[in-house]
Amino acid sequence: MNPLQEVIFCRQFGNQHRVPKPYYRRKTYLCYQLKLPEGTLIHKDCLRNKKKRHAEMCFIDKIKALTRDTSQRFEIICYITWSPCPFCAEELVAFVKDNPHLSLRIFASRLYVHWRWKYQQGLRHLHASGIPVAVMSLPEFEDCWRNFVDHQDRSFQPWPNLDQYSKSIKRRLGKILTPLNDLRNDFRNLKLE
């Protein structure tokens, strides 16, 4: 595994609403750990989008090759800069469904195009299929830093307002994952008639 450079980690995993100066393009990076249920690390790597192939699809290919033994259970933790698009969400659900010996958890730094219905549906589909999607907060950023960054033995230094940004993104994800039936009931309870 080639560890991420510190500057790449801070720029790409930064959860600020706006890119700080100097401006740069935020790309998708996916860092994952493949472990046995008792915690033994089998493999870890950092992936990113490649020529019209999303990082999630590269991840599926890698995991397929590493987990051929279906008698062995595996746990996978993913740290990703952007939450999956609807297509990748669908592919991840199908992959985990076809491989019941795998357990997958996703931690996203930011929500990708979260205001669009299809992207919200993708997140709901992951959640309903038993693939938890959560927002990265300080412990996840620290773990990602320790395991995937060439940090030269320096500890993670949170950027300003990291906690506030995480809480804001978590609230948004919570609203997306709230079943619509609950919202309908809330409107009925308003008794606007």
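From the backbone N, Cα and C atoms, a Cβ is placed for every residue, glycine too.
Sequence-distant contacts of Glu56 (mutagenesis position), defined by Cβ-Cβ distance under 8 angstroms and a gap of at least six in the same chain, are Leu30, Ile80, Pro84, Cys88, Glu91, Leu92. Marked as active site, proton donor by Swiss-Prot: Glu56.
The Zn(2+) binding site annotation in Swiss-Prot covers His54, Cys85, Cys88 and rests on sequence analysis. Note on Cys88 (Zn(2+) binding site): other Cβ atoms within 10 Å of its Cβ, all shown chains, come to 23.
Annotated domain 'CMP/dCMP-type deaminase' per Swiss-Prot: 24-126, in sequence order.
Taken residue by residue with DSSP, Glu56 (mutagenesis position) is part of a helix. Listed in Swiss-Prot as a mutagenesis experiment, Glu56 to Ala is described as follows: Probable loss of catalytic activity. Fails to suppress FIV infectivity.
While the structure shown retains the original residue, Swiss-Prot records the mutagenesis experiment Ala65 to Phe, Leu or Tyr with this note: Confers resistance to FIV vif-mediated degradation. Just so you know, the Cβ of Ala65 (mutagenesis position) picks up 9 other Cβ atoms within 10 Å once every protein chain is counted.
Here Swiss-Prot describes Ala65 to Ser as a natural variant; the accompanying note says: In allele A3Z3; haplotype 2; 3; 4 and 7.
Here Swiss-Prot notes a natural variant, Ala65 to Ile, with the remark: In allele A3Z3; haplotype 5; confers resistance to FIV vif-mediated degradation. DSSP gives Ala65 (mutagenesis position) a helix state.
According to Swiss-Prot, the natural variant Arg68 to Gln carries the following note: In allele A3Z3; haplotype 3 and 7. Sequence-distant contacts (6 or more apart, same chain, Cβ under 8 Å) of Arg68 (variant position) do not exist in this structure.
For Ala94 (variant position), the number of other Cβ atoms no farther than 10 Å from its own Cβ, over all displayed protein chains, is 12. According to DSSP, Ala94 (variant position) is assigned to a helical segment. Looking at Swiss-Prot, you'll find the natural variant Ala94 to Thr noted as follows: In allele A3Z3; haplotype 3.
Under its natural variant annotations, Swiss-Prot gives Val96 to Ile the following note: In allele A3Z3; haplotype 4 and 6.
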Three-state secondary structure, Cys85 (Zn(2+) binding site) (per DSSP): coil
Chain-internal residues near His54 (Zn(2+) binding site), provided their CB is under 8 angstroms and they sit 6+ positions away: Thr28, Pro84, Cys85, Phe87, Cys88
Zn(2+) site, defined by His54, Cys85, Cys88: further same-chain residues with Cβ within 8 Å of the Cβ centre: Thr28, Ala55, Glu56, Met57, Pro84, Pro86, Phe87, Ala89, Glu91
Secondary structure composition of the domain 'CMP/dCMP-type deaminase' (24-126) [DSSP: H/G/I, E/B, coil]: 35 helix, 35 strand, 33 coil
Proximal but sequence-remote residues of the same chain as Val96 (variant position) (Cβ under 8 Å, at least 6 apart): Leu102, Leu104, Ser129, Gly130, Ile131
Integer Å distance between the CA atoms belonging to Ala65 (mutagenesis position) and Ala94 (variant position): 16
